[in-house]
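Annotated features, as they stand in Swiss-Prot:
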MUTAGEN   Ala560 to Phe  In alphax3 mutant; abolished interaction with GTP-bound RRAGA and recruitment to lysosomes; when associated with E-597 and A-635
MUTAGEN   Arg597 to Glu  In alphax3 mutant; abolished interaction with GTP-bound RRAGA and recruitment to lysosomes; when associated with F-560 and A-635
MUTAGEN   Asp635 to Ala  In alphax3 mutant; abolished interaction with GTP-bound RRAGA and recruitment to lysosomes; when associated with F-560 and E-597
MUTAGEN   Thr699 to Ala  Does not affect O-GlcNAcylation in response to glucose sufficiency
MUTAGEN   Ser722 to Ala  Abolishes AMPK-mediated phosphorylation; when associated with A-792. Increased O-GlcNAcylation; when associated with A-792
MUTAGEN   Lys737 to Arg  Does not affect ubiquitination
MUTAGEN   Ser792 to Ala  Abolishes AMPK-mediated phosphorylation; when associated with A-722. Increased O-GlcNAcylation; when associated with A-722. Does not affect phosphorylation after forskolin treatment
MUTAGEN   Ser863 to Ala  Abolished phosphorylation by NLK, leading to impaired inhibition of the mTORC1 complex in response to osmotic stress
MUTAGEN   Ser863 to Asp  Mimics phosphorylation, leading to impaired interaction with small GTPases Rag and activation of the mTORC1 complex
MUTAGEN   Lys894 to Arg  Does not affect ubiquitination
MUTAGEN   Lys1097 to Arg  Reduced acetylation, leading to decreased activation of the mTORC complex
Amino acid sequence: MESEMLQSPLLGLGEEDEADLTDWNLPLAFMKKRHCEKIEGSKSLAQSWRMKDRMKTVSVALVLCLNVGVDPPDVVKTTPCARLECWIDPLSMGPQKALETIGANLQKQYENWQPRARYKQSLDPTVDEVKKLCTSLRRNAKEERVLFHYNGHGVPRPTVNGEVWVFNKNYTQYIPLSIYDLQTWMGSPSIFVYDCSNAGLIVKSFKQFALQREQELEVAAINPNHPLAQMPLPPSMKNCIQLAACEATELLPMIPDLPADLFTSCLTTPIKIALRWFCMQKCVSLVPGVTLDLIEKIPGRLNDRRTPLGELNWIFTAITDTIAWNVLPRDLFQKLFRQDLLVASLFRNFLLAERIMRSYNCTPVSSPRLPPTYMHAMWQAWDLAVDICLSQLPTIIEEGTAFRHSPFFAEQLTAFQVWLTMGVENRNPPEQLPIVLQVLLSQVHRLRALDLLGRFLDLGPWAVSLALSVGIFPYVLKLLQSSARELRPLLVFIWAKILAVDSSCQADLVKDNGHKYFLSVLADPYMPAEHRTMTAFILAVIVNSYHTGQEACLQGNLIAICLEQLNDPHPLLRQWVAICLGRIWQNFDSARWCGVRDSAHEKLYSLLSDPIPEVRCAAVFALGTFVGNSAERTDHSTTIDHNVAMMLAQLVSDGSPMVRKELVVALSHLVVQYESNFCTVALQFIEEEKNYALPSPATTEGGSLTPVRDSPCTPRLRSVSSYGNIRAVATARSLNKSLQNLSLTEESGGAVAFSPGNLSTSSSASSTLGSPENEEHILSFETIDKMRRASSYSSLNSLIGVSFNSVYTQIWRVLLHLAADPYPEVSDVAMKVLNSIAYKATVNARPQRVLDTSSLTQSAPASPTNKGVHIHQAGGSPPASSTSSSSLTNDVAKQPVSRDLPSGRPGTTGPAGAQYTPHSHQFPRTRKMFDKGPEQTADDADDAAGHKSFISATVQTGFCDWSARYFAQPVMKIPEEHDLESQIRKEREWRFLRNSRVRRQAQQVIQKGITRLDDQIFLNRNPGVPSVVKFHPFTPCIAVADKDSICFWDWEKGEKLDYFHNGNPRYTRVTAMEYLNGQDCSLLLTATDDGAIRVWKNFADLEKNPEMVTAWQGLSDMLPTTRGAGMVVDWEQETGLLMSSGDVRIVRIWDTDREMKVQDIPTGADSCVTSLSCDSHRSLIVAGLGDGSIRVYDRRMALSECRVMTYREHTAWVVKASLQKRPDGHIVSVSVNGDVRIFDPRMPESVNVLQIVKGLTALDIHPQADLIACGSVNQFTAIYNSSGELINNIKYYDGFMGQRVGAISCLAFHPHWPHLAVGSNDYYISVYSVEKRVR
C-alpha cells in the first residue's frame, strides 16, 4: 500500500508517458501577445527627469565683512583660535592686503566650480554698496540665478529682527542690513550662502519675510486700492536657496587646526578640507605617518582623473551624488543636483560640510532642508578610498613609485552587478546607479558599466525612469560620438530601452546628429539581426511624427537601408523595417517619391504574405501611409495609389483581425485622397441597394420590432468584454436624435420615413453621421451587408486587378466586407469610413441622377482631392432636393436593426417605435437586462462649425505603439512560463496532472466494458434550442450553442456557469464548436453558417467576462441557408491547423499560428460538405458530403492530385464521417439512412457495413470506446457498439414522470469518458453515462 502511495503521483508521468509528454509539447493556439493584450501603446512617461527650467548661476556677489584685526563685540574668541580665511592667515600681512587677498582667493575657489560666472567682490561694504552690487547683478542676470555669499566673521552676529551687519564708510559703526531689503535687491532666483555664527537666524528671517511678501501680494490682488496694487510686483522668493553654516543658536567652531571659514572651505575646497579632517581623525587612518604637510603634496590636478588628486575628486563627486540620490526625494534631487551646475556642486559639498561640522557640534542648515546624510554608509567607502590613496603617499613622494588607482569604481560596479543578479522583485533601487553614470565616460570602466546599465534598463519602464532621473541621458547621448565598435550593441540596446519609454528624446538625437550613429549600425551587415532590429525601432521613433527627424534620416539614406533588409530572416527586423518606412514617408512627400524611385511599394508587397501577422500588419501600415500623403498628385502617383490599393485589397480575407484593422486604416487614407470618387461610388451603391431583398425582422403595423420568443423565460445574457465588444444597439432616443439632426423632408413637404436599408442606427461604430460623438449612422449594418452580399465576394476576387478605372468600386466592396467583419473592432472602424463617405455623398448630393455603372467605370481616373474628408453634420436642414438621388427616402417606416441583435433570443417587446435593445453587456452581471440603457453623451448642438474631419483622428490603430512595447519590457528575463517556480508554470503542471488522471480513470471505466449508457447524470433546460454541444476534454464543463448564444453548464454540479451572445448576425446560426488548447488554457471556437469563425476566452469564469480573442471569415462564399450543412470544422491541436468547409466546394485549411489560409482543397463535388475529420500523422482529411460520398484527401499532394479516394456507397446525406486517430485507423461514416460503413483508406471499398436506425438528425462516434450514438426525429437516442448491436435506447427523461424527450437536435460524446450529451428541440440538454457502479 505504501509503495502504491509513493508511486501514485508519478502515474500521470509513467503509465501514460506518451499522452502526458504530448500535453507539454502541444503548441498553444491564439496565446501570443497579440491575442492576450489590447493592441495599444503604453501610457507615456511623465517627463519628471527632463528639467524644464534648467538654470545657470551667471552672477556671484562675494560680500566679506572681515574688518581684519578687529574682533566683533559679541564674539569671544579662544586662544589659540581658528584664523585662516580662504586658506589665508589674515594676520600674515597688512589688513587691507589681507582683505583683498582673501577676496581674490574666494573668487578663485568659486571659479573652480563655475568659471563662466560674473564675479563681483564687496569687501567690508556699506549698505549702499551692497544695494548697488545686488541690483546691478540682478539687472544683468535677468531671469537667471544670482549667488550672494556673505562672510560675517568681522561683524556682530545676525539679529532676531532679521538683520545682518555691514559697516559705515568710516568703519566706526556696524550698520544693520535688513534681510527684507536684501531679498528685494537680489530678486529671484537666487542662492544665498551665510558663513557666520547664528547663521540659522538669517534663514528663519528670510522665510518670514518671504511669507510676508506673499500675504501682501494676496491682499493687493484682492483690493485694487491697496498701495501695493499700484506698484510693480515684488519678486517671489519661492525659487531662492539658502545655505547657512550653523543653526540659529550655534557658534562657528574655533579649533586652531581648522580654518575660520570652515563652512566656506567645505563648499568651495572640499577635497582639501576633507583630507585635513580625515588626518585629524586619528582612529581611522591605516597609515599613521601621513601628516598635514604631506597632504599638501598629493600630486595631480583636481580635474585630471588619472592623477591621485583628480581621482579622489571624482570619487567624492560620485559618492556625494549617490548619497543625495538615495536620500533626497526625486523632485528635490532634480532641483538641487541637476538643474544648475554651481548649485549642484555647492550641495554636494554641503553634504561634506554637514559631516565635518557636525563632528564639532555645529549643524549646517539649508533651505530647502535636506534629510540628514552625515551617517550614510557611502561615507565609509569615501574613508576607505582616502585611506588607500594616502597610504601610497610616502612611497610616491619619496621613492617615485607609480600610483595605483583606487578599486572604488570597480567595487561599486560589482555591488551593482550583485544587486542585478541576486535581488528580488519589489526591491529598493540599487544605491550604485549614480556611480554607474559617473563611470560611463571612463574608458577603463565604460564597457562594463554600459553592460550593467543595459541589464538594469531591461528590468522595465520603471528602471528606465530611474536611470533618466539620475541623469543618464546626456552621458549616453555623448557616447554616440564614439566610434568604438564594441560599444555599438550596448548603446543600441540602451537607446532602444530609453526611446521605448520616452520617445520625446527623438529631438535631442537629431540635434546632436545621433541618428547618423544608428543609420550606420542599421546598414552594418555584420551587426546581429537583434541589434539591427533595435536600431530600426530607434530610427522609427526618430522619424515618428517629427519632420526634422524625417528629413535628417531621408538625407541619411534610411529608405534604401531599410529596403535592403525587408526580406531578412528575422521577423522582428522585417516588422520594424516596414514600420520605419511607413513612418518616414508619413505626410512627407519627398520621402514618398524617394520610395517610388526605389520601388519601395513593390518591395513591400512580398511582406503582405509574410507568415508572421505582425509583419503583414507592418507592411499594411507602411503601404497605407504611402498612399496617405495629401500633396498634389499626378497621373503617375494616382496609378501607384491604385496599384497599392489593389494589392492591399487581397488582405480582406486575412486571418488576423489586427491585419484587417490596419487594412481599414490604410484604405481610409485612400478614401481621404480620392473623396469625390468614393462619394460617387457610395451614391451608386446606396441606390442599387434598394433593389436587393434581405430577410428583415417581422414588424407590427406600428413599426416596432417583434422579437421571436424562444422560451417562456428571459435568461440574462452575460456581460461580454472583449477587444471587440459585442456592442449595444442604439436606443430609440438616439434614433430620434438622428432624425432631428437630418431634418430631411421630401419635396412634397412630408416627413421622410426610414428603413433599415436606408438611414438607421448601428451599434457597430461610434460616430454620428460622420461625427465621433454619437452612435448614429447613415448606413446600418443591414444596409452594408445587403450591399456586400449583392456584390458577392467571389466577384470581388475576380475583379482585383482587372480594370484601372474600377479601383474605387472594388475598394468600396472591400470596405463593405470589412464593415461586416466578425471582429467588432474591425467592423467598427470600417463603418466609420463608410458612413463618413455616405454622409458626405447623401447630404451634399445635388439633384442629379447617379452615374450608372458604365459611366463610372469608363470615366478617366479623377485627380484626388487636395484635402482630407471633412465630415460636417447638417447645420439645420439640408435642401429638400438634396436627397432626391439617394436612398434616404422610403415609404415604409421600420425600426433599425442591429447586426448583433439575436433574433432568436428571448426578449420583450416595447411600445410602438421602441427598439429591442439588450444593454446587458455594458453593465455588471448583477444589472437587470432590460433596465434603462446607457446615457447618451452626444452633443446636441446643430452648429456645423463644431463638426470636423475625423477619419484621420478616429480611424487608426495602436499597432505601432503596441509593437514598441516589446522594447520597454524585459527581454533578458526568463519567460514566466519557462520559470519552474512561477505561478503560471505550477498551474500548467497541475492541469497536466489533472489531464493524466482524467485519461487514466476514463480508460479504466471503458476497459471494464460498456453494457448500457442510459444513466442520466445531468438534465437542465437550456436558454435556447441546443444546436451544437461540446464536452470540455478535462473539466466537467459542457458548451451548448443555440442559434446565436453559448451556454456553459457544469454537468457534475448541475449548475449553469455562463451564457453569452456569440455576436453573429441575426440571420445566421452557430453550426460548429471546438475547444482549442483543451489540455491547457482552453479557448472556444465557434463557427457560423455565414462562414465566420470566432474564438472566445474567459468563458465559464466567474471572475472575468468572456472575451473575443480573435475572429475571421473562415469561408468567404457561404450564403446562410436553413437546409444547408452550415459550416463544419475539424481542429488539429498538434499542428495548429483548422479544417473548414460546409456549403462550399472547397476544404479550406487555416494555420492558426500564422493566421493565414494555407490551402484550398477542391472537393470535386457539387454538394456541400457535412462532416470533416483529419489525422495529422497521416496528413489525411476525410470529408462526408451531402450527396452521400466520402472523399479522402492527402494534403501533402498537389491540389490536382490530392483527392486520393472517393467512396460512393452511401446514397444519402452523410451525417458523420470520422477518421480514427491511429496509424491504421479506419474511416467510420454514417448517412441519414442509418447505414454505417467502415472503410480502410487503402482499400477502394468498405470493409464492413452495419445498419442502425433510420431518420437520423444527429450522430457521434466515441473516439476511445467504439460507441455510436444517434439521435432521431422520432424523439429517441440509440447507442450502438462497433458491431452494430443496440446497447440501449433513451426515450424518456428521468424524474419527469416519464416525460418523452424531444426531437434530437444535437449530441456529442465526451473525448475520454463514456459520457453522452444530448440536446433536443424542447430546450433540454442531458448527459448520460454508464451505470454508477461501473464509474
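Just so it is clear, glycine is given a Cβ too, placed from its N, Cα and C backbone atoms.
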Exercise. Taking only the Cα atoms, work out how far Asp635 (mutagenesis position) lies from Arg597 (mutagenesis position), in Å, as a whole number.
Key: 16
Self-check item: Least surrounded among the mutagenesis positions, given as Arg597, Lys1097, when other CB atoms within 10 Å are counted
Solution: Arg597
Self-check item: C-alpha spacing of Arg597 (mutagenesis position) relative to Lys1097 (mutagenesis position), in angstrom
Solution: 47
Quiz prompt | Other C-beta atoms that fall within 10 angstroms of the C-beta of Ala560 (mutagenesis position) | solution = 14
Quiz prompt | Alpha-carbon spacing, Arg597 (mutagenesis position) to Ala560 (mutagenesis position), which is rounded to whole Å | solution = 10
Self-check item: Three-class DSSP secondary structure - Ala560 (mutagenesis position)
Solution: helix
Self-check item: Collapsed DSSP category at Arg597 (mutagenesis position)
Solution: helix
Quiz item: In terms of DSSP three-state secondary structure, what is the assignment for Asp635 (mutagenesis position)?
Solution: helix
Quiz item: Within 10 angstroms of the C-beta of Asp635 (mutagenesis position), what count of other C-beta atoms is obtained when all protein chains are considered?
Solution: 10
